[in-house]
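Heads up: the structure comes next, in structure tokens.
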Amino acid sequence: MAIKSLESFLFERGLVGSYAIEALNNCTLDIDVNHYVSRLLTNKREQYLDAIGGFPTSLKMYLESDLKIFKDFNITPIFVFNGGLTYNQLEASGHFTAASASASISSTTTSSSGTNATTRSNTESVLLQRSRGWTQWNNLISSNQNSYIDQPIQPQEPFRHNTTIDSKAYQNDLIAYFIEHGYMYQVAPYSSWFQLAYLLNSAYIDAIYGPTDCLMLDCVDRFILGMEFPNKEFRFIDRSRVMKDLGCTHEEFIDIAMAVGNDLQPTTLPPLQIYPVPQLFDIALEMVLNTGTNFYAYQLSTTLQNDSKENIQNYQRGISALRYMPVLKDTGKVELFVQEIVVSEEDSEKNNKDGKKSNLSSPSSASSSASPATTVTKNASEKLTYEKSSTKEVRKPRDIPNDVHDFIGQMLPHEYYFYRSIGLVTGKLFDAIVTGVYPEEPPLGGGSSTSYKKLVSKSVEIFKNKEINLLTQPINRYYQIKQIKQVKWYAANEPTTLTNRMSPSMFETINHLIVKTETSDEKEFSISEFITTINGSSNMAKDFISEKVIFPNSVPIESKLNSPFNLLSTNFLRLLVLLEFFTFDFKEKLLEPTRWGEVFLKLNELNIDSKYHESVIIFLVFLKCDVLKLDEEVQPPAPSALSQATLRSYPEESLYVLLITRVLTLFQVDQKPSNYHGPIDKKTLIFRDHLSFIKENLNELFEAVLISSLTSGEFNRLSLDNFGWARKIVRYLPFKLDSPNTIMAMMWEFFLQKYLHNGNAKNDALSLVATEFNTYKSTPNLDEQFVESHRFLLEISKVMQELNAAKLIDENVFKLFTKAVEFTTTALSS
């Protein structure tokens, strides 16, 4: 988030300059992705995204349009993502309680009177609006039961309003897009706009495109706030001009920013909480100029009020984070980006002498929580003294305090930050290790179903304990004994402690599994190629169990994993062992597939299209978790998007529709970029939440297995540069992209409903879908998409047949699904 209400204030005062985009010809432009995406996806765009899930397709359209103009003017964009969150940001996002407070507010509040809009966090606003959307839709369904037969009811209440879309949710999709199209990107250790400032100061880039927070950095003179591509112009802010017009010092400006709320301190502090958000900065500035208000001093003077201690700490942490923010430097290390301060030459020499006497800064002299008010006064008085005495001034970095971990976070190894910077890991597990909390936040469908909560509980043994052990084992022993808890939004006061220490460690149980092929240098990793490699072995134990581990430094380079294919294949096999798709025993020299693994290894033999292999694995793992049968109603029951007329008149066919829509949540419709506004279905979305949860956990477990291999030294890490890591490894990682939306599932749902009520007339049913989903613009090849999705159902039917033969699913479910697919075949071919 940017400094609250500052941008509109600057526009009103005419402090935002404009210039022809030609001025950026041949320059390297660093772009803050979070700020950039917030400008592309404004409040009126993608308002129903939370009701269908998936990647916002309109974002790709805007992105492609902008990149074309960048290319026309030979501008080299570098996209920088946010990394970890500081303590203030974690608290504001509800990290430590898994957004349980926000979820409870949204579940009990349906009007804007629930909390003050000024004090409400973005998370609260998102969940509140989502709850309003579903409440209004449920009411529409109930009130239209008598008239609703076969034409779906369109939602009226948007699911997103006055909230920003967090780009981190789509980070992996954006990174995949940038890699595919050859654009540079980076994930910052923490704040992206600080990383931009570092790169600008180091002369690696020519300009930055970032939020108004950049005004708090005195090392950034100018920055681009926005692009007006239709007019071939860009909007920029000149810091010196802004400060001159505001009539306040830089320190006073920071004081105002910390009070109204900004990226480093998101909470609006007293006494500003009573004012409307659009007027916050204007009112705060007026208070400073007219009455000499110092907002930090105000917090200190109201210690008897509720939350006063918390407000003081929030302010102090915000100031401290501004002064000491970690960035990824050109050395490859993550170090603090410490801004310089102006001192007299005499004081500088005195401090240097004192520094030699004591190697450690005392908490009292270098504490990050030192009074900002005192600092402001001191700086001002020192400045006057220097001017009067004409003492020579010098710039020197601030002393680094010894409590940075209290307001930023604990330090992880530099190698971990490197893997995060290239998008190899999403970073959620890293955040859990740093904070001691892995939050399970409410999914799009609310997560109220018993089966979803059961899935969350089961994930501890299936995924989380293994992931935490794999990631903490290679690093400082402190993290191996540090308590890390899974905190669930529906039971925040009953956290589950994850297991850090195991004997033997998780890595020791799998590090003898090695996949090496002779032609691996030419291969690109895919699940299909992996299956071919495994099935090509006549003796899995002999071919894939190594007598000796390959991670010690004494092992020659040529004996290690030297190709991306071998690296990813080795760790994918280890993943399948941890998921119990394979049985592995090093002492017994045993490696063989379980019944689940046998079905998986038949995917090529069954001629399952390789692009569906990942979806099939997600489906298999979901069935293996056994939390919800494919034909089972969720509890408590969710309202169906089918009409009561359909449910009463066609009970058997309605069950077919249920199975079909659930499976099709794994299928992504090929649609053109558009802002979706069409039918929604909470029952289908809830099932999608289950599969999305499985996919996210599969991704994190594979990340943990891969990181454990890399940090141990099994792979020749120097064989790739940054671009090589992106193109040859990150690009081919499985389970990275966001789960499909529910559009194709709903298209089939309402197609079949119309088909049943309209005398089995296929064309009328397709016309209904085209009209209701506005496919003339978004999906012009509607017939092809129905054929392709039907082919996907036939592929899943083959897998179900194998599962039934292996007695891994209930035979009644298999028969029911077979009939459901036959029903779709009849409807589509009529």
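Using the three backbone atoms N, Cα and C, a Cβ is placed for every residue, glycine included.
Here the structure is a predicted model, which means the values were calculated and not measured.
For Asp32 to Ala, Swiss-Prot lists a mutagenesis experiment annotated as follows: Decreases gene expression from the ho locus. When other Cβ atoms within 10 Å of the Cβ of Asp32 (mutagenesis position) are tallied across all protein chains shown, the result is 30.
The natural variant Asp30 to Gly is recorded by Swiss-Prot, whose note states: In strain: 2574, ATCC 24657 / D273-10B, ATCC 200060 / W303, Sigma 1278B, YJM 1129, YJM 270, YJM 627 and YJM 789. In the three-state DSSP reading, Asp30 (variant position) counts as strand.
Mapped onto three states, the DSSP output places Lys453 (variant position) in helix. Sequence-distant contacts of Lys453 (variant position), defined as residues of its own chain at least six apart whose C-beta falls under 8 angstroms from its C-beta, comprise Gly447, Lys488, Tyr490. Quoting Swiss-Prot on the natural variant Lys453 to Arg: In strain: ATCC 24657 / D273-10B, ATCC 200060 / W303, Sigma 1278B, YJM 1129, YJM 270, YJM 627 and YJM 789.
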Neighbourhood of Asp30 (variant position) by C-beta distance under 8 A, where only residues 6 or more apart in the same chain count: Pro77, Ile78, Val80, Leu196, Leu199, Leu200, Ile205, Ala207, Ile208, Tyr209, Gly210
